[in-house]
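These notes concern the structure reproduced below.
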Amino acid sequence: MAAYLISFIWVSVILAQKSMGHSLFACEPITLRMCQDLPYNSTFMPNLLNHYDQQTAALAMEPFHPMVNLECSRDLRPFLCALYTPVCMEYGRMTLPCRKLCQRAYNECFKLMEMFGVPWPEEMECSRFPDCDEPYPRIVDISLSGEPSEETPLAVQRDYGFWCPRELKIDPDLRSSFLGVRDCSPPCPHMYFRREELSFARYFIGVISIVCLSATLFTFLTFLIDVTRFRYPERPIIFYAVCYMMVSLIFFIGFLLEDKVACNGANPSQYKASTVTQGSHNKACTMLFMVLYFFTMAGSVWWVILTITWFLAAVPKWGSEAIEKKALLFHASAWGIPGTLTIILLAMNKIEGDNISGVCFVGLYDVHALRYFVLAPLCLDVVVGVSLLLAGIISLNRVRIEIPLEKENQDKLVKFMIRIGVFSILYLVPLLVVIGCYFYEQAYRGVWETTWVQERCREYHIPCPYKVTQTSRPDLILFLMKYLMLLVVGIPSVFWVGSKKTCFEWASFFHGRKKKAGVNESRQVLQEPDFAQSLLRDPNTPIVRKSRGTSTQGTSTHASSTQLAMLDDQRSKAGSVQSKVSSYHGSLHRSRDGRYTPCSYRGIEERLPHGSMSHLTDHSRHSSTHRLNEQSHQGSIRDLSNPLAHISHGTSMNRVIEADATSA
């Protein structure tokens, strides 16, 4: 009783699957020569072994022909015919062969099958069939219902849908599907392109990946040379570059691997062709997918965070330190969201090999995965990023127009806005092209697949599409454009860090010099004192400019210089005296007789007051060094004791020579 129940459930499930994917079926006369002399003459297709017609069933029975011709068992031919061309008892009802019939055929022909190298298929295991009292359906049952009635057509032309060829079938444990059919995988090489086209595309992707890898690696190394140079709001550019550096690295690895990871090897002995790798059973393919998908999504999220930091700096006027306090939240979002999506795809077993680029990704053959895990995140990032970017640029432009700034700050602000605009365009244009390619691919995927089935149905011995109205093949340029724009997206980061300062940093790095701490020009625009006051002040409050001790023409004023000199502490005055002494000693030249003379005598004479040259006698020249040391020592003590001493103007050389002439 239990065996009958299991058999009934098995047949019901198979019929339910057929009714969901195909049209209604009908009884049809048996055309197989091997099954012509049986007590029944009509069968039901498709059968229990997923053969959609009798021609396909005949091809599947060919390996058993030697055993049937040698008559290893008189029950083998009835058993095969009952399984491959089952008797049609009623419309939509099939009768399974009995277990005893299967066991006798297997026991008597097993050794001969081993000799011919013919395996006993798993779907023909005797335990799957019911334990009948009679090994075969009774003739009475066959004669009553074997002839087709007027209500049941003998055969109709109908749409069978896609049936997976034997060459493309895979292990059921892999839980993969192709064109809606389980345990089936797409063929390798690619379904739509020739081998020479695939070879050209692979080299094209390899060259572009090297260019992108070089650009993003240069950006990252520039950041490592001077970590303090790139702070918020522009720090996300570095992480954005790191993401696309990893993306380009994975594509370069795929170029080196060719299709060794993206495709499963062929097995001619089991009639298995090379198929696309699907699922997480291939560890190398899984690793390539995880890194590629994770960093692709993380790169787009970091671009959104970059627009957020620009928005915070331009609209609410946040400073670099305030934005940097949110760095933990930025990192949690940029790495957490892609990580969650990657884990979900791993759990759903949506990994697919790409036999064009040699990597593994998602949505290459599954339109639903492409729509929800690739297109949706990218479109959301573009909408949010563009909105924040436009808001920030509009705010900065309003500052430039409404608030009066110095010409230098105006130029810096305009330059900063231009850099933001150019960088955003260089990112958005390739990304929008990639999204457009994905939308086009999603819209025409069904037409391409139908065309492929139409062209290969006779080769694979599967049913051809019924009433095909549109056929089309994809152009290789579409896929090349998609891969090109996907990699070019990472190159704009090098334009942001590319400047004269970067060249100086690399030159200093190669020469082993330590670079002085500086402020990046793009960040300095938002931190300029006058510019920051203009951003943070009340629009109705007038701007009060404070003097820094120098005029706009760059000339020193007497009042400001004197005031700054009077406010210096004693330590700075002592250092000033030391600098005077060292300056004078540096300007003296020692002659052969041991005397020290000024190096530029003519220049000193021109700078001295009228009549002062007459006091520079030979005696004063001999003792100038001695008096200089004594007067410098006395002057330094006198200066330290009187903090409000008068500071004379002129160069240190003039002051020292004037004092020497007076004492003489």
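Positions of Cβ are set from backbone N, Cα and C atoms, glycine also.
At each noted position, the model has the original residue.
What Swiss-Prot lists as domain 'FZ' is 22-135, and the listing cites sequence analysis. The domain 'FZ' (22-135): residue composition by secondary structure is 53 helix, 12 strand, 49 coil, according to DSSP.
In the three-state DSSP reading, Lys501 (mutagenesis position) counts as helix. Recorded in Swiss-Prot as a mutagenesis result, Lys501 to Met carries the remark: Complete loss of activity to induce the Wnt target gene Siamois expression.
Experimental mutagenesis is annotated in Swiss-Prot for Thr502 to Val, with the remark: Complete loss of activity to induce the Wnt target gene Siamois expression. Over all protein chains present, the Cβ of Thr502 (mutagenesis position) has 18 other Cβ atoms lying within 10 Å.
Swiss-Prot documents Cys503 to Ser as a published mutagenesis change and attaches the note No effect. For Cys503 (mutagenesis position), the Cβ neighbour count at a 10 Å cut-off comes to 10, with all displayed protein chains included.
Just so you know, the Cβ of Trp506 (mutagenesis position) picks up 14 other Cβ atoms within 10 Å once every protein chain is counted. For the mutagenesis of Trp506 to Gly, Swiss-Prot gives this note: Complete loss of activity to induce the Wnt target gene Siamois expression. The structure shown keeps the original residue.
Annotation note: Ala507 (mutagenesis position) sits in a helical segment as assigned by DSSP. Spatially close to Ala507 (mutagenesis position) yet at least six residues away along the chain is no residue at all, judged by Cβ distances under 8 angstroms. Under the heading of mutagenesis, Swiss-Prot lists Ala507 to Val and annotates it as follows: No effect.
Record note (Swiss-Prot) on the mutagenesis of Ser508 to Ala: No effect.
Rounded to a whole number, the C-alpha distance linking Ser508 (mutagenesis position) with Thr502 (mutagenesis position) is 10 angstrom. In the predicted model, the domain 'FZ' (22-135) has a mean pLDDT of 79.
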